[in-house]
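One structure is given below, encoded as C-alpha cells.
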Amino acid sequence: MHTGGETSACKPSSVRLAPSFSFHAAGLQMAAQMPHSHQYSDRRQPNISDQQVSALSYSDQIQQPLTNQVMPDIVMLQRRMPQTFRDPATAPLRKLSVDLIKTYKHINEVYYAKKKRRHQQGQGDDSSHKKERKVYNDGYDDDNYDYIVKNGEKWMDRYEIDSLIGKGSFGQVVKAYDRVEQEWVAIKIIKNKKAFLNQAQIEVRLLELMNKHDTEMKYYIVHLKRHFMFRNHLCLVFEMLSYNLYDLLRNTNFRGVSLNLTRKFAQQMCTALLFLATPELSIIHCDLKPENILLCNPKRSAIKIVDFGSSCQLGQRIYQYIQSRFYRSPEVLLGMPYDLAIDMWSLGCILVEMHTGEPLFSGANEVDQMNKIVEVLGIPPAHILDQAPKARKFFEKLPDGTWSLKKTKDGKREYKPPGTRKLHNILGVETGGPGGRRAGESGHTVADYLKFKDLILRMLDYDPKTRIQPYYALQHSFFKKTADEGTNTSNSVSTSPAMEQSQSSGTTSSTSSSSGGSSGTSNSGRARSDPTHQHRHSGGHFAAAVQAMDCETHSPQVRQQFPAPLGWSGTEAPTQVTVETHPVQETTFHVAPQQNALHHHHGNSSHHHHHHHHHHHHHGQQALGNRTRPRVYNSPTNSSSTQDSMEVGHSHHSMTSLSSSTTSSSTSSSSTGNQGNQAYQNRPVAANTLDFGQNGAMDVNLTVYSNPRQETGIAGHPTYQFSANTGPAHYMTEGHLTMRQGADREESPMTGVCVQQSPVASS
C-alpha cells in the first residue's frame, strides 16, 4: 500500500478512474439529470489527482473496475426509457378490442376515400393525374386485362358500342349495332391475356364447327356470326338473344313455369344434345345450367344454348373439375371418366328446377351435393363406386362389400335416409304439382306428371352407360303433341303487377300454306332479326320490343320420312313414329324393334340427306329509327389451355336425327297412337344402350345445308383472318330465318316486362 506522499507508477494523464462505488451512486443521480449525449465516449467523470488515488483503500481500488462496468449499463437503460408515453386510446390492443368497430369504420373511410379519389381522377381531364396511373395496352385496358368499354365508341367503321351488358372471368359482353348488317349484336370481348385467348380460340373452333353443321340454325345452338381481333382483344360477334332461364324463373318468384312450357324447353334441349352427339361433333358442353340457356324472344319458348367456353370434344377431356355444382353429374363428383352423358344429367336437374322453381340438388359443397343426390336417388351402384377414385370422399365400404354414406365432419347437416326424398313428392305427382300450385290446371294431370317423372329418372341414372340418350329421350311419351306456348307465367306470378297488366293481351297467328312458303305472320309484331329481310305480314306493324330478337323459326312446312337406320337385324319391321317438330312440320322416325334396337355397324354406310328449300315473300327494308334496344345475354366462360382437334374414328351406331325447329316439338305415333314409344319403354336398357365412352358418339344422319355465300378454305373450312386494324373477315353468313307459323298462339304476359339480368358468375 502506498503512502500519501508516494505517486503512482502510471502516468497521471493515462488514469481515468471513477470514485468509489458508494460515491458513484450520487454521481449516477447527477448523471441522470444531465442532458443525454449521443456519444457516450464524450461523457467523462471528473479527473482525480494522483494523491487522491493514493489515499484510496485497497478494497476501494478493487471495486473500481466493477463500478466502471456497471455504470454504462445503467446509463444505457436510462437512455432507452421513453420520456413520453403513447395515449392509451391509440394503443393497438385497445384499437383491436374495445374500439374494434371504430377501427373498422376508420379503415372503410380511408379505403372508400381513396377509391372515390381514384374514380374522380379517372373521369377528370387533368392530364397530370392520368400520368400517375399505370397504362395498360396503350391505355385501352384496365389492370384486369379487360378492354375499357366506352359507350358510343365506333369500331372499324362498323360496330357502334352501345353499352356493357355482361362481365365474367372470360372478359366482357357489350351490346353493339352492326352498321353493315343493320342489326343489333352481342360482342364478347375476351381478356387480353394468353390463357383466356387460348380458351376462347377453342370456343371459336367449336362454334364454327357447330354452325357449319347447322347452317339452317335449327338445333338451338347460338350463332357465332364472325370474330376478329381488335386492339389485342379477340372479339366474338353473336346474334342478339333475350334473357336466360334463370331470369325467367326469377320472374316467376321462383314458383316455376308450367309443365307444358317445361316440355317445350326439354324437347329443344334434347334435340340440341342429339345434334352435339353427332360423330362429326361429339361435343360435351360441360356447363349446362339455366344461366346458359337463353330465350330467343321474351314472348316465345324458343331457346338457344350459349357459353361453350368450357366445352370439349370427346377424347379431348383435360379437366376433372367441370360443371356448375348444382348440375354436376355423379361421375364428375366421383372423379371418373366422363362423356356426353354428363350433359343429360344436367338437363334432368334443369327441367325439375324449371317446373318447381328450386334446384333439385342445391349442395353447398361437393360432399353436401352428393348427400343431396343420395337423398333422392339412393346409394350409387357398387360397380360404379368400386371404380371411382373419389368414392371414399363420400362413402365408406362395409365388410360385406356394400357402400354407405360417410358421416359429415361437422355433423350439423342432417340428411334423410338414402332414397327417401322421393322425386314423386318433389314434383307433386298426385298433389297438384309442386306445392299444389298446379292443381286443376290443364296439362297437369297425374298421367302427365308420371310421364315427366319417368323421363327425369331416366336422365338421372347413376350409370352414364344406361342413362337415357337424346335419341330415345325424344321418343319418350312425355313429348306428346302440344300447341306452341310462349313464356306465359301468369299462373306463377300472381304478385307481379307488371305481369298482371299484360295478361289481358293476346294474339293469334296465321298458319302457313302447305306449299312450304311463309305466307303470313302473327299480328303480335314478330319479325326477323335481319331488318333487310322482312317477311310480308298481315298485321300492319311490328312490335319494336322484339323486332331485333326473333330467331325462333328455322324451317318451313315439311313432312320428312327418314329411312330406317342401318344396322338393324331381324325380320321384324321397325315401328314408324311420326315426330311433329314444328306446328307445320312432321318427321317420321323408324323405331327399332325391342330386341334388336341397335347393333354396331361397321363399314361404309351411305347417308341420306333431305334438302328442303325455303321460299320467302319479301317487302321493302324496315326502318330502324324507332327500334327498341332489347337486352342480350351474359356468357361467362372458364379459362383453360388450348386443345387440338381430334377425329373420332370408332365404330358408331347409325341412326337419323330429328329435323327440329325452335317452336314447340311434340311426339305422337302415326300408327300406334299413344303406344308409339313402346319399343323404347320396354327395351332392355343394359344390353342395348350405347356406350359413349367406347364408341365415341352416336352416328346420326343430320341434314346439312350448304351455304352458297360462304367462302371456304382448305378442306372446306371457312376462311377468316385476324386483324387489329381492318374489319373482320366474313366467313359465316346468316342462315335464312323464316317466320314461325302456328295456330292458337297466346300472347305472353312477359311482353314489355323488363327482366333484370342475372349476375355473371365465374364458373
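Count begins at 1; order follows the chain as displayed.
Backbone N, Cα and C atoms are what each Cβ position is placed from, and that goes for glycine too.
Cβ contacts within 10 Å of ASP287 (active site, proton acceptor), excluding its own Cβ and spanning all protein chains shown: 25. The active site, proton acceptor annotation in Swiss-Prot covers ASP287 and rests on sequence analysis.
The DSSP secondary structure for PHE238 (ATP binding site) is strand. Counted within 10 Å of its Cβ, the other Cβ atoms near PHE238 (ATP binding site) come to 22, all protein chains included. According to Swiss-Prot, the ATP binding site annotation covers ILE165, GLY166, LYS167, GLY168, SER169, PHE170, GLY171, GLN172, VAL173, LYS188, PHE238, GLU239, MET240, LEU241.
Per Swiss-Prot, the feature domain 'Protein kinase' maps to 159-479; the stated evidence is sequence analysis.
LYS188 to Arg appears in Swiss-Prot as a mutagenesis experiment; the accompanying note says: Abolishes autophosphorylation. Retains marginal kinase activity towards histones. Secondary structure at LYS188 (mutagenesis position), taken from DSSP and collapsed to helix, strand or coil, is strand. In the structure as shown, the Cβ atom of LYS188 (mutagenesis position) sits within 10 Å of 29 other Cβ atoms.
According to Swiss-Prot, the mutagenesis experiment TYR219 to Phe carries this note: Reduced autophosphorylation on tyrosine, but retains some kinase activity towards histones. In the three-state DSSP scheme, TYR219 (mutagenesis position) falls into the coil class.
The note that Swiss-Prot attaches to the published mutagenesis TYR319 to Phe is: Suppressed autophosphorylation on tyrosine and reduced tyrosine, threonine and serine kinase activity towards histones; when associated with F-321. DSSP gives TYR319 (mutagenesis position) a coil state; it is part of no helix or strand.
Here Swiss-Prot notes a mutagenesis experiment, TYR321 to Phe, with the remark: Suppressed autophosphorylation on tyrosine and reduced tyrosine, threonine and serine kinase activity towards histones; when associated with F-319.
Within 10 Å of the Cβ of TYR321 (mutagenesis position) there are 9 other Cβ atoms, across all protein chains. Each residue contributes its Cα atom, and for LYS167 (ATP binding site) and LYS188 (mutagenesis position) those atoms are 9 Å apart. Rounded to a whole number, the distance between the Cα atoms of ILE165 (ATP binding site) and LYS188 (mutagenesis position) is 10 Å. Across the fold, the C-alpha of TYR219 (mutagenesis position) and the C-alpha of PHE238 (ATP binding site) stand 16 Å from each other. Counting only the Cα atoms, the space from MET240 (ATP binding site) to TYR321 (mutagenesis position) is about 31 angstrom. Comparing the recorded positions ILE165, VAL173, MET240, TYR319 on other C-beta atoms within 10 angstroms of each C-beta gives the minimum for TYR319.
Note on the domain 'Protein kinase' (159-479): its mean pLDDT in the predicted model is 96.
Checked against PHE238 (ATP binding site) by C-alpha proximity, the recorded positions ASP287, TYR319, TYR321 yield ASP287 as the nearest. Residues ILE165, GLY166, LYS167, GLY168, SER169, PHE170, GLY171, GLN172, VAL173, LYS188, PHE238, GLU239, MET240, LEU241 are listed as the ATP binders, and the farthest two of them sit 21 Å apart at their Cα atoms. SER169 (ATP binding site) falls within neither a helix nor a strand when secondary structure is assigned with DSSP, and so counts as coil.
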